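In Swiss-Prot this protein carries:
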- 111-246: domain 'MRH 1' (DOMAIN)
- R207 to A: Abolishes interaction with SEL1L (MUTAGEN)
- 342-469: domain 'MRH 2' (DOMAIN)
- G379 to S: Abolishes binding to KREMEN2 (MUTAGEN)
- R428 to A: Abolishes interaction with SEL1L (MUTAGEN)
Amino acid sequence: MEEGGGGVRSLVPGGPVLLVLCGLLEASGGGRALPQLSDDIPFRVNWPGTEFSLPTTGVLYKEDNYVIMTTAHKEKYKCILPLVTSGDEEEEKDYKGPNPRELLEPLFKQSSCSYRIESYWTYEVCHGKHIRQYHEEKETGQKINIHEYYLGNMLAKNLLFEKEREAEEKEKSNEIPTKNIEGQMTPYYPVGMGNGTPCSLKQNRPRSSTVMYICHPESKHEILSVAEVTTCEYEVVILTPLLCSHPKYRFRASPVNDIFCQSLPGSPFKPLTLRQLEQQEEILRVPFRRNKEEDLQSTKEERFPAIHKSIAIGSQPVLTVGTTHISKLTDDQLIKEFLSGSYCFRGGVGWWKYEFCYGKHVHQYHEDKDSGKTSVVVGTWNQEEHIEWAKKNTARAYHLQDDGTQTVRMVSHFYGNGDICDITDKPRQVTVKLKCKESDSPHAVTVYMLEPHSCQYILGVESPVICKILDTADENGLLSLPN
C-alpha cells in the first residue's frame with residue numbers, strides 16, 4: 001500500500017484493498033445484498049472524512065451501492081463502491097451496427113499493406129491478400145537479390161467462408177477470442193491465411209498464419225508482432241481503429257476505481273490500525289532506500305538467472321534472440337568454462353530453442369512433455385575446416401580507435417557438418433559471430449540466430465565477457481585465455 005491523492009492506493013488489483021476491508025473491518029449490508037468486488041479490477045480506497053461529494057464524471061456511483069464497515073476498535077465507515085461493469089454489458093447487448101468483418105472491409109478493399117522492419121527481415125502484410133517475409137541484398141553491379149518466404153495467402157472462398165461463419169457464430173454466442181497483449185486479455189478478430197511457402201521441417205506443407213486484428217483507436221493498421229507459435233505456423237497481430245466502434249472488440253483500459261469510505265459520527269477519518277500500519281511502513285522505508293542501490297545488482301543476478309527477451313520475433317528463418325543473465329561466477333572462471341565448451345548458451349522464443357557450446361556444436365531443439373525432445377544439429381566444430389574457411393573469409397574484424405590503434409571488434413567461426421537439409425540435400429552449416437557488447441550488466445549475454453539462405457545460418461553472441469578475450473584472437477580468429 002502507498003499514500004496517494006488523499007487515499008491509500010492498491011498496487012495489486014483487488015488484493016490489498018480486500019486485505020484492508022476484510023482484515024481491519026467488518027462489513028454489514030443493513031439488510032441489503034452486499035455489493036461484489038472483482039479480483040480482476042484494481043481499486044483505490046479513499047478516506048475523505050465526514051463530508052464530501054461523489055464524482056460526477058467517470059465511473060458511475062450510486063448512494064445506495066455501499067457497505068457499512070466496522071473496525072475492531074468500533075470505528076464505523078460507509079464505503080461507497082463504484083458500478084464498474086453494467087454500462088459495458090448494456091452497450092454490447094444494444095449494439096446493432098456492422099459485424100467485425102464489415103468494419104474491416106475498407107481495409108481489404110483499398111489494397112493497403114502494413115510493414116514491420118526488424119534487424120534482418122522485413123514483414124509485409126497486404127490486408128486480405130498475403131503475408132510476406134523478405135530480405136533484400138545488393139550484389140555487385142547494384143543487382144538486388146531478394147530472399148523471401150510467404151507466411152500465408154488469402155484462403156480460397158469456401159475455406160474463408162467457413163472461418164468467417166465460425167467467427168460470426170462465436171460473436172453471437174459471446175465467445176470472442178482474446179489474446180494477452182502486454183498483460184491484458186484483449187479481444188481480436190481472426191483472419192486465416194494459408195498456402196504459404198512450403199516448410200521443409202513439416203514435410204513441405206505450406207506455411208500458414210492467423211492475422212489477429214485488435215482495436216486501437218490511435219493506430220494506423222500497424223503490425224504489433226509476428227510470432228511463430230508452432231513450426232511454420234504464425235500469429236500476426238495488427239492494430240486497427242476500424243474495430244473500435246464495435247463494443248465487443250473495444251480496448252478497455254483498466255483504470256483504478258475509487259472506493260470512498262466516509263467516516264460516520266464518532267469515528268476518525270481513517271481507522272487507527274491503518275494509520276499505525278502506515279507509520280510503521282514509513283519507518284521501514286528509510287533503511288530500504290539506503291540499501292536499495294547496494295542490493296539491486298546482486299538481487300537481479302540471484303533472483304533472475306534466465307530472462308529471455310525477444311528483439312527479432314517472427315518466423316523460421318529469424319530463429320531467436322535471447323538475453324541471459326549469468327550467475328555470479330568470476331570472469332576468469334566463466335571465460336575458462338566458455339572456451340572449454342562446458343558452459344553453453346541456451347535460449348530462444350517460440351517453438352524452437354537453441355544451444356551453442358563453443359568449440360563443440362550449435363543445436364536447434366524443441367521439448368515436448370508428450371513426445372520428448374526433437375533436436376537438429378545446425379553445425380559441429382572442426383578446427384581444420386574452420387581454418388580452411390578462414391582463408392577465404394574474414395575471421396577477425398577490427399575497430400579503429402580515435403588514437404589510431406586497432407582493436408578486435410568481432411571474430412567469426414565456421415561450424416559445418418550439421419544434419420542434412422531437406423531443401424538443399426546438403427549438411428547444415430552456421431557462422432558464429434562473437435562480438436564485444438558494452439552493457440550496464442557485466443554478465444548480460446545476447447544470442448541471436450538468422451537464416452539468410454536455406455539451412456545456412458548466422459549465430460551471433462554478444463557479451464561484455466567476450467570483450468576480454470577478443471584481443472587474444474589469432475589470424476584465424478581462434479581465441480585463448482587472456483594473460
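Start at 1 and count along the chain as shown; that gives each residue its number.
Using the three backbone atoms N, Cα and C, a Cβ is placed for every residue, glycine included.
Counting every protein chain shown, 24 other Cβ atoms lie within 10 Å of the Cβ of R428 (mutagenesis position). Sequence-distant neighbours of G379 (mutagenesis position) (same chain, 6+ residues apart, CB-CB distance under 8 A): H361, V362, F414, Y415, G416, N417, G418, R428, Q429, V430, V432, Y457. DSSP classifies G379 (mutagenesis position) as strand under the three-state reduction. Its own atom aside, the Cβ of R207 (mutagenesis position) has 26 Cβ atoms within 10 angstroms in the protein chains shown. Summarised as a single figure, the pLDDT of the domain 'MRH 1' (111-246) averages 82.
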